[in-house]
Amino acid sequence: VSCTGSKDCYAPCRKQTGCPNAKCINKSCKCYGC
């Protein structure tokens, strides 16, 4: 998922992992587990 900031990643990562833990790194989302 492309992003401009970490908050762009929270919703897609919550869908993937069930948790909104995420960071935007090099304009793409990195999802972390709970």
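Every residue number used here counts from 1 along the chain in the order it is shown.
The backbone N, Cα and C atoms fix where each Cβ goes, glycine too.
Every position carries its original residue.
Listed features, source Swiss-Prot:
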- Lys15 to Gln: Induces a change in the third and fourth disulfide bonds, leading to disulfide bonds between C-13 and C-31, and C-19 and C-34 (MUTAGEN)
- Lys23 to Ala: 1000-fold decrease in affinity for shaker B (MUTAGEN)
- Gly33 to Ala: Induces a change in the third and fourth disulfide bonds, leading to disulfide bonds between C-13 and C-31, and C-19 and C-34 (MUTAGEN)
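Secondary structure from DSSP puts Lys23 (mutagenesis position) in a beta strand. Here the mutagenesis positions are Lys15, Lys23, and the one whose Cβ sees the fewest other Cβ atoms within 10 Å is Lys15.
Lys23 (mutagenesis position) and Gly33 (mutagenesis position) have their C-alpha atoms 12 Å apart, to the nearest angstrom. Sequence-distant neighbours of Gly33 (mutagenesis position) (same chain, six or more apart, CB under 8 Å from its CB) are Thr17, Cys19, Asn21, listed in sequence order. In three-state terms derived from DSSP, Gly33 (mutagenesis position) belongs to neither a helical nor a strand segment and is classed as coil.
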